Amino acid sequence: MTTGDCCHLPGSLCDCSGSPAFSKVVEATGLGPPQYVAQVTSRDGRLLSTVIRALDTPSDGPFCRICHEGANGECLLSPCGCTGTLGAVHKSCLEKWLSSSNTSYCELCHTEFAVEKRPRPLTEWLKDPGPRTEKRTLCCDMVCFLFITPLAAISGWLCLRGAQDHLRLHSQLEAVGLIALTIALFTIYVLWTLVSFRYHCQLYSEWRKTNQKVRLKIREADSPEGPQHSPLAAGLLKKVAEETPV
C-alpha cells in the first residue's frame, strides 16, 4: 500500500511536512486551522481511506487507523509491525478489513496475521449473490425451474399416456413419435437444469472464497491486557516522557 506522497497516516507528520503535496494541502485549507490530508491507496490505485486532521490540534491519544476512532468503545491493538499511529487498530475493524479485502496480512508492513476463516452460509448468498446481473439471473433461473419442472412432468406424462393409447389401437408410428417427443423433452430439461446448476455453483464457489468471516486470533503479546506493553504503548510512553518538562 502507498499513502500518496507520504508514507504515514495522520499523526506521523515528521516525514511528510517537507513534501510539496503536503505543503499544498496545508495552504489550500483556508477555513480554520491548517489540516493534514492522507489518502491510503492500494497498489492498483483504489482509494482505501482518507483522513483529515488539524495540524495544531494535539491528539487525545492513539486512534484506529481504519475507522479513525479512539479506544472509547473498544480497546486498540497493535497486532503487526507498524508503529506510531499506524500500529493502533480495533479488532473488529481489522476483521472487517481483512474480510472485505480477502487478505490475511497487513498491507503496510506485510505481517501475516493469525486468522481463522469461516465460510458464510448459503442463505446470505441467496439474499445477495453479488452484482445485479447475477442476482437477476439467479431469480430468473429459479422461477424458470419452478415453472418448467411441473410443466415438463405433466407433458411427459400426457405423452406417455398418448403412446399407450396408440399402442392399444395398433398405431405404432404415432406411439413411437410420442415416446421420442417425451425423451427429447426430458433431455432438454435435464441439460438445461445441469448447465444452470453448474453455472450457479461456480458463482457460489467464487463468492464463498471472497466472502468469508475472518476471526483474528490475538496473541498474548498483541493484547492490551498482556504482561508486556505493545510497541504502540511503549512509543507513546516514551513520547510523553520526552515532552514532560523537568
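The count begins at 1 with the first shown residue.
Cβ coordinates come from backbone N, Cα and C, glycine included.
Substitutions noted, but not modelled.
Quick look at what Swiss-Prot annotates:
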type	residues	note
BINDING	CYS64, CYS67, HIS90, CYS93	Zn(2+) 1 binding site
BINDING	CYS80, CYS82, CYS106, CYS109	Zn(2+) 2 binding site
MUTAGEN	HIS90 to Gln	Abolishes ubiquitination of IKBKG/NEMO; when associated with S-64 and S-67
MUTAGEN	TRP97 to Ala	Reduces ubiquitination of DLG1. No effect on interaction with DLG1. Abolishes ubiquitination of and interaction with DLG1; when associated with 243-E--V-246 DEL
MUTAGEN	CYS106 to Ser	Reduces ubiquitination of DLG1; when associated with S-64, S-67 and S-109
MUTAGEN	CYS109 to Ser	Reduces ubiquitination of DLG1; when associated with S-64, S-67 and S-106
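Feature map: annotations from Swiss-Prot on the structure.
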residue : record                : DSSP class
CYS64   : Zn(2+) 1 binding site : coil
CYS80   : Zn(2+) 2 binding site : coil
HIS90   : mutagenesis position  : strand
TRP97   : mutagenesis position  : helix
CYS106  : mutagenesis position  : coil
Fewest-neighbour residue among recorded positions, criterion Cβ within 10 Å, set CYS64, CYS82, CYS93, CYS106, CYS109: CYS109
Most Cβ neighbours inside 10 Å, all chains, among the binding-site residues CYS67, CYS80: CYS80
CYS82 (Zn(2+) 2 binding site) and CYS106 (mutagenesis position), distance between Cα atoms, whole Å: 9
Alpha-carbon spacing, HIS90 (mutagenesis position) to CYS67 (Zn(2+) 1 binding site), which is rounded to whole Å: 8
Whole-number Å distance separating the Cα atoms of CYS80 (Zn(2+) 2 binding site) and CYS109 (mutagenesis position) is 7
Can you give me the residues near the recorded Zn(2+) 2 site, meaning same chain, not CYS80, CYS82, CYS106, CYS109 themselves, Cβ no more than 8 Å from the center of the site's Cβ atoms? PRO79, GLY81, LEU86, GLY87, LEU108, HIS110, THR111
Rounded to a whole angstrom, what is the C-alpha distance between TRP97 (mutagenesis position) and CYS82 (Zn(2+) 2 binding site)? 16
For Zn(2+) 1, what surrounds CYS64, CYS67, HIS90, CYS93 with a Cβ no more than 8 Å from their Cβ centroid? ARG65, ILE66, HIS68, GLU69, GLU74, LEU76, VAL89, SER92, LEU94
Here the binding-site residues are CYS64, CYS67, CYS82, CYS93, and the Cα closest to that of CYS109 (mutagenesis position) is found at CYS82
Specify the nearest of the binding-site residues CYS64, CYS67, CYS93 to CYS82 (Zn(2+) 2 binding site), where nearness means the distance between Cα atoms. CYS64
